[in-house]
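Written below as structure tokens is the structure these notes are about.
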Amino acid sequence: MTEQKALVKRITNETKIQIAISLKGGPLAIEHSIFPEKEAEAVAEQATQSQVINVHTGIGFLDHMIHALAKHSGWSLIVECIGDLHIDDHHTTEDCGIALGQAFKEALGAVRGVKRFGSGFAPLDEALSRAVVDLSNRPYAVVELGLQREKVGDLSCEMIPHFLESFAEASRITLHVDCLRGKNDHHRSESAFKALAVAIREATSPNGTNDVPSTKGVLM
């Protein structure tokens, strides 16, 4: 397996994003922050001996979801985003999903010697979600969370599945994420991101060979 790290920058007229990722966790840093004088403090920040997670998108609940995804995937992750939040949350959420997907794909490298498929369940109180992923190079997303509110915090509920769809498209994976039950939209969303993390962690884990896990012989 390779070092499995990546640094991705995405700059458009709508957002400026920088993401560093290590799929194996461990120390991680960005040499030059996009924030002037480090003026923005991460809403979702955690540092342990095994992981460094620092997320600042400008949308608190999105930070919380990305933090949960990184934590339970076993990643170290730094996300910096300056977006046009004076308009709404669409561009920031979508572009963060795209950039994170690109970073994940680059860090993963060739799909070789890994399980490829992964599945996971995660509860959060009354909510229960299921996720299934395939590192297939066939981007597709089916996301059914059954959210009822207009927003959770400052994040529009319609953008929560859209983030996952953008991540799947950019990372070129297939993912199915369903919330099976739950009454609270915060819980439904968080259990979904945690279930996805469990599935990704399994799919990217070594399978004991150096083979490409495909009858085609290639996943590219």
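Here, residue 1 is simply the first one shown, and the rest follow in order.
Cβ coordinates are placed from backbone N, Cα and C, and glycine is handled just like the others.
Per Swiss-Prot, the features are as follows:
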type	residues	note
BINDING	Glu14, 64-72, 90-94, Arg116, Arg138, 186-194, 214-216	substrate binding site
BINDING	His64, His91, His186, Glu190	Mn(2+) 1 binding site
BINDING	His90, Glu94, His162, His187	Mn(2+) 2 binding site
VARIANT	Val8 to Ile	In strain: CLIB 219
VARIANT	Ile30 to Leu	In strain: CLIB 219, CLIB 410, CLIB 413 and YIIc17 haplotype Ha2
VARIANT	Thr92 to Ala	In strain: YIIc12 and YIIc17 haplotype Ha1
VARIANT	Lys216 to Asn	In strain: YIIc17 haplotype Ha2
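Just so you know, of the variant positions Val8, Ile30, the Cβ with the fewest other Cβ atoms around it within 10 Å is the one at Ile30. In terms of Cα distance, the recorded positions that sit within 10 Å of Glu14 (substrate binding site) are His91, Thr92, chosen from Ile30, His64, His91, Thr92, His162, His187. Looking at His67 (substrate binding site) and Glu190 (Mn(2+) 1 binding site), their Cα atoms lie 10 Å from each other. Ser189 (substrate binding site) falls within a helical segment according to DSSP. Following the DSSP three-state reduction, the secondary structure of Val8 (variant position) is strand. Using Cα positions, the member of the recorded positions Val8, Ile30, Lys71, His187, Ser189 nearest to His91 (Mn(2+) 1 binding site) is identified as Val8.
In the three-state DSSP reading, Glu14 (substrate binding site) counts as coil. Taking the Cβ of His186 (Mn(2+) 1 binding site) as reference, residues of its chain lying under 8 Å away and at least six apart in sequence are, in sequence order, Phe61, Val152. Cβ contacts within 10 Å of Glu14 (substrate binding site), excluding its own Cβ and spanning all protein chains shown: 13.
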